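Here is what Swiss-Prot says about this protein:
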type	residues	note
BINDING	Gly57, Glu58, Pro59, Gly60, Thr61, Gly62, Lys63, Ser64	ATP binding site
MUTAGEN	Lys63 to Ala	Completely abolishes ATPase activity and makes peptidase activity independent on ATP stimulus
MUTAGEN	Arg305 to Ala	Decreases ATPase activity. Completely abolishes peptidase activity in the absence of ATP, but ATP-stimulated peptidase activity i close to wild-type levels
MUTAGEN	Arg382 to Ala	Decreases ATPase activity. Completely abolishes peptidase activity in the absence of ATP, but ATP-stimulated peptidase activity i close to wild-type levels
DOMAIN	433-618	domain 'Lon proteolytic'
MUTAGEN	Ser525 to Ala	Abolishes peptidase activity, but retains ATPase activity
ACT_SITE	Ser525	active site
MUTAGEN	Lys568 to Ala	Abolishes peptidase activity, but retains ATPase activity
ACT_SITE	Lys568	active site
Amino acid sequence: MEENIESVEEWVNKLDIETTKDIHVPKLLFDQVIGQDQAGEIVKKAALQRRHVILIGEPGTGKSMLAQSMVDFLPKSELEDILVFPNPEDPNKPKIKTVPAGKGKEIVRQYQIKAEREKRDRSRSIMFVIFSVVLLGIIAAIVLRSITLIFFAIMAAAFLYMAMAFNPVIRNERAMVPKLLVSHNPNDKPPFVDSTGAHSGALLGDVRHDPFQSGGLETPAHERVEAGNIHKAHKGVLFIDEINLLRPEDQQAILTALQEKKYPISGQSERSAGAMVQTEPVPCDFVLVAAGNYDAIRNMHPALRSRIRGYGYEVVVNDYMDDNDENRRKLVQFIAQEVEKDKKIPHFDKSAIIEVIKEAQKRSGRRNKLTLRLRELGGLVRVAGDIAVSQKKTVVTAADVIAAKNLAKPLEQQIADRSIEIKKIYKTFRTEGSVVGMVNGLAVVGADTGMSEYTGVVLPIVAEVTPAEHKGAGNIIATGKLGDIAKEAVLNVSAVFKKLTGKDISNMDIHIQFVGTYEGVEGDSASVSIATAVISAIENIPVDQSVAMTGSLSVRGDVLPVGGVTAKVEAAIEAGLNKVIVPELNYSDIILDADHVNKIEIIPAKTIEDVLRVALVNSPEKEKLFDRISNLINAAKIIKPQRPATPATTRAGNNAA
């Protein structure tokens with residue numbers, strides 16, 4: 001049973017706080033994740049056992065926070081520094097060595113000190129030789145009384161200096177210093193590396209191009225090696241969001257790294273000098289957390305997914321949570337967290353908390369639920385805070401949150417507002433009077449953008465009936481860039497108006513136009529509107545233009561629930577309509593802002609008959625239509641299944657016989 005919880009206003013006013021400043025914000029990141037209890041427990045188990053995880057869910061539901069929180073539960077293991085050394089036998093195959101965390105810097109420093117000492121000794125030797133040559137030249141010039149000998153001695157010293165200073169063999173000391181690829185301090189937490197959107201070089205490692213490849217000017221191969229994110233995540237967590245957007249080759253490389261726990265670094269560009277360099281396998285023992293939306297699995301490498309399933313977990317995160325006391329407290333904690341993280345906005349008072357919770361109810365799109373698309377809700381919190389700061393307030397109030405909702409409307413809502421104004425000016429839909437075959441349908445835009453906020457629009461639908469070109473060859477013609485689901489919805493609806501009108505439509509062409517749908521129409525939520533417009537056109541019964549409607553329709557005439565019903569009702573209010581018909585099952589899902597309450601009559605409908613009774617204008621034709629519908633209902637017979645005979649009854653009958 002659903003929990004009967006008090007209104008948001010009553011609940012918030014009972015809280016023993018003045019502002020969100022009085023709310024305790026947990027220090028542990030895991031405890032800051034809101035509404036993902038089941039996913040959180042699985043992620044925690046995965047971290048303790050070093051298992052891989054796939055997190056699937058809508059954007060902004062806490063997938064990256066769950067992944068990042070895993071580092072707090074990873075078993076304590078010794079972090080390692082990774083160094084790359086030159087290979088005297090094969091310069092293009094540098095050697096790899098791992099040492100305990102913090103030791104890598106010491107080793108590199110020791111090699112640098114050794115190289116500097118050898119460099120100083122070499123410099124002293126060179127200077128000694130040069131001075132000796134010059135001194136011998138001066139002595140020879142004095143003995144032989146020839147000044148030119150001094151000139152030749154200086155020239156010889158100069159050539160000798162250049163030969164010794166730039167000799168590749170002598171310069172080899174610098175080339176022998178190893179490079180530190182991955183460095184840690186002894187007390188560091190396990191690394192968390194976000195590799196979302198990383199290219200191949202950043203993900204798998206790369207070898208930089210060397211423009212000077214010969215003549216003693218080249219950079220040693222090991223100094224050009226760069227660690228990839230898979231190596232930086234060694235002994236930690238590698239997080240990749242939108243895993244399906246990675247190239248198949250990169251996904252295959254990650255699979256290899258998961259299997260072998262090491263992966264060599266090579267040049268990623270075949271046109272680079274680094275393409276010829278490949279290191280020894282570099283350790284990359286990481287926990288992979290792959291995340292994505294619901295379509296991520298479709299384009300994910302099957303072998304990679306199989307590997308994760310075999311050695312880890314697949315988790316679908318929640319999009320909403322129950323609207324109860326515990327979860328409301330979590331939402332208040334979320335507001336406090338956002339204020340603490342931002343550090344630039346004031347805390348929220350009780351009136352502002354009420355508005356945020358109501359917005360969470362509204363964005364969930366379902367009764368007795370709260371949205372978990374908290375990234376977008378956090379955006380509302382920050383905008384409200386900015387408004388309060390601009391007005392030099394010390395706390396955020398309800399007025400600031402309401403202003404934020406108007407100021408930070410999604411792009412689709414801003415476009416829809418302008419579209420409604422244009423449609424009103426040019427009268428592409430009407431808000432009063434009655435017209436045959438014309439219905440004010442309702443639709444949403446932004447449903448395919450990944451945003452949690454739907455934007456409602458009025459969708460005029462016009463139907464007209466004409467004689468078919470050929471006898472018995474009537475067609476249903478729908479225009480307006482309909483998608484596949486919308487086209488199928490038109491065919492399904494045809495069963496309804498064939499049944500209700502009782503007329504042979506084989507000699508009719510039924511034209512259905514979705515007015516002004518330049519961006520196209522998809523979905524079946526206009527089914528009720530289509531049926532009403534067509535029945536109106538066939539029966540010549542006007543439709544009340546102050547009524548809007550939405551709802552899907554079964555082939556038997558039942559009105560089925562649809563999405564975005566609150567946004568659609570708001571669109572009807574903004575358009576100035578008086579009534580809106582919604583599916584009965586969606587009626588309790590509607591949550592309106594205070595400025596929209598009591599501005600429109602909301603009528604729930606269970607069947608198409610309920611819709612027609614409200615939408616069609618009273619007339620003799622309407623009475624005839626409903627008499628016909630009544631006869632159809634009375635003529636329907638319900639066959640009850642016979643109860644099968646029990647063994648006892650059968651035996652009794654046999655005995656009686």
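Every residue gets a Cβ built from N, Cα and C, even glycine.
In this structure, the binding-site residues under consideration are Thr61, Ser64, and the one with the smallest number of other Cβ atoms within 10 Å of its Cβ is Ser64. Cβ environment of Lys63 (mutagenesis position): Leu55, Gly57, Asp241, Ala291, Val317 lie under 8 Å away, each six or more residues apart in the same chain. Each of the binding-site residues Gly57, Gly60 was scored by other CB atoms within 10 A of its CB, and the lowest score goes to Gly60. Counting other Cβ atoms within 10 Å of each Cβ, the binding-site residues Pro59, Gly62 show the lowest value at Pro59. With Pro59 (ATP binding site) as the anchor, the candidate mutagenesis positions are Arg305, Arg382, Ser525, Lys568, and the one with the nearest CA is Arg382. Every protein chain considered, the tally of other Cβ atoms within 10 Å of the Cβ of Arg305 (mutagenesis position) stands at 18. Considering only the recorded positions Ser64, Arg305, Ser525, Lys568, Arg382 (mutagenesis position) has Ser64 as its nearest partner by CA-CA distance. One residue stands out among the mutagenesis positions Arg382, Lys568 for having the most other Cβ atoms within 10 Å of its Cβ: Lys568. Its Cβ taken as reference, Ser525 (mutagenesis position) is surrounded by 30 other Cβ atoms within 10 Å in the chains shown. The Cβ of Glu58 (ATP binding site) has 19 neighbouring Cβ atoms from other residues within 10 Å, across all protein chains displayed. Excluding Gly57, Glu58, Pro59, Gly60, Thr61, Gly62, Lys63, Ser64 themselves, the residues of that chain whose CB lies within 8 A of the CB mean position for the ATP site are, in sequence, Leu55, Ala291, Val317, Leu372, Arg373, Arg375. Relative to Thr61 (ATP binding site), the mutagenesis positions Arg305, Ser525, Lys568 all have Cα atoms farther than 10 Å away.
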